[in-house]
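**Student:** Features from Swiss-Prot:
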ACT_SITE  CYS190  active site, nucleophile
ACT_SITE  CYS193  active site, nucleophile
DOMAIN    20-133  domain 'Thioredoxin 1'
DOMAIN    154-287  domain 'Thioredoxin 2'
MUTAGEN   CYS58 to Ser  50% decrease in enzyme activity; when associated with S-55. 90% decrease in enzyme activity; when associated with S-193. Abolishes enzyme activity; when associated with S-55; S-190 and S-193
MUTAGEN   CYS58 to Ala  Accelerates dephosphorylation of ERN1; when associated with A-193
MUTAGEN   CYS190 to Ser  25% decrease in enzyme activity; when associated with S-193. Abolishes enzyme activity; when associated with S-55; S-58 and S-193
MUTAGEN   CYS193 to Ser  90% decrease in enzyme activity; when associated with S-58. 25% decrease in enzyme activity; when associated with S-190. Abolishes enzyme activity; when associated with S-55; S-58 and S-190
Amino acid sequence: MALLVLGLVSCTFFLAVNGLYSSSDDVIELTPSNFNREVIQSDSLWLVEFYAPWCGHCQRLTPEWKKAATALKDVVKVGAVDADKHHSLGGQYGVQGFPTIKIFGSNKNRPEDYQGGRTGEAIVDAALSALRQLVKDRLGGRSGGYSSGKQGRSDSSSKKDVIELTDDSFDKNVLDSEDVWMVEFYAPWCGHCKNLEPEWAAAASEVKEQTKGKVKLAAVDATVNQVLASRYGIRGFPTIKIFQKGESPVDYDGGRTRSDIVSRALDLFSDNAPPPELLEIINEDIAKRTCEEHQLCVVAVLPHILDTGAAGRNSYLEVLLKLADKYKKKMWGWLWTEAGAQSELETALGIGGFGYPAMAAINARKMKFALLKGSFSEQGINEFLRELSFGRGSTAPVGGGAFPTIVEREPWDGRDGELPVEDDIDLSDVELDDLGKDEL
């Protein structure tokens, strides 16, 4: 099994990696400084790949993406964003895995996810299909270019997703909710509020889609709902406050553009997201997919069930789940297996010499790993992971230089282990007298 840690060539385990594209390619490199100008304000159709240099799938896509860019040159724009480097852009568009491809067509504020094949031909076909749709939209009177968002509440595509709150509805909707709320307190006559309105509306639709409704954007007319305005000390307009279950509201002091609002909302979503899954290694697909789709993959090898029983194993799993929650912002993968269940994995990582339980982390792209040498406890594992995230810790090459073979097995059923039952031997036909004579 392999764990994925951004690795280091010399002393450091984590290494800054160059992007996958260069200025000589037909793929246009996009960054936070040029994205709005190149893509959002453009009349062109854009295909944009969000990638991470360490991602194996991204590396395999690179030549096909370049091929498509060359074929579509001067017809459709093909770009790429190093989302590992430019977190804000990835977060703005809800990028959770790599590579993610989005098509920016007639409505640049609502890009579509590309779900097609990863070959140059499939990408070109999808681009031409999207281009045909863009032309149809223009024939039908829909704009294919940049929208400054000055239409106010006439922007029906996003108006519906801003939740209007009142003195009567606020507590039930916001304070009793498990969701995160961003609430704008406004005055209808306020010029700044009018400027914010279309940005807030567009952000509401995007945030609703990307967080599955877990972060909500709302608005309160503070000139009408004066109980709320007084309760939260509203003195100027617009004032935006963030409400989270069990916490005091805090002021939002970020930018007032759609992208700024969306970025903050996605940060809040990440903070409140459930911890990553802790998966048992029962086949090669789980092992490889978890490692290749995450920047870092953490694997624990727990003692045999006969050594710990269900209670002992569950106590180890609880520690791992707690740490997975603590490090969830890192977007790491978490795996576990039983001692002896994946022998090639243990051999490749040098696990077993220190006894069980054990833990390791691997940079799958460079096939290097770091081994937990401290105690397998919450404190010991936390120190190990913290050192890795700071780029410290010793590493070694994975044995064999390749992803270890993973054996398919049944998942743990959650119960105590049972010793194998020995078959009773039938001695009824044995002639004891004859045996005695033979021995003599």
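Quick reminder: no glycine exception, Cβ is built from N, Cα and C everywhere.
Distances, neighbours, how buried they are, the whole picture for these features please.
**Tutor:** Applying an 8 A CB threshold to same-chain residues 6+ apart, the list for CYS190 (mutagenesis position) reads PHE237, PRO238.
Following the DSSP three-state reduction, the secondary structure of CYS193 (mutagenesis position) is helix.
For the domain 'Thioredoxin 1' (20-133), DSSP puts the residue distribution at 42 helix, 22 strand, 50 coil.
Within the same chain, residues at least 6 positions away in sequence whose Cβ sits under 8 Å from that of CYS193 (mutagenesis position) are GLU184, TYR186, ALA187, PHE237, PRO238.
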**Student:** Might you list, by sequence position, any residue in that chain lying six or more from CYS58 (mutagenesis position) with a Cβ less than 8 Å away from its Cβ?
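**Tutor:** Those within reach of CYS58 (mutagenesis position), by Cβ under 8 Å and sequence separation of 6 or more, are LEU20, GLU49, TYR51, ALA52, PHE98, PRO99.
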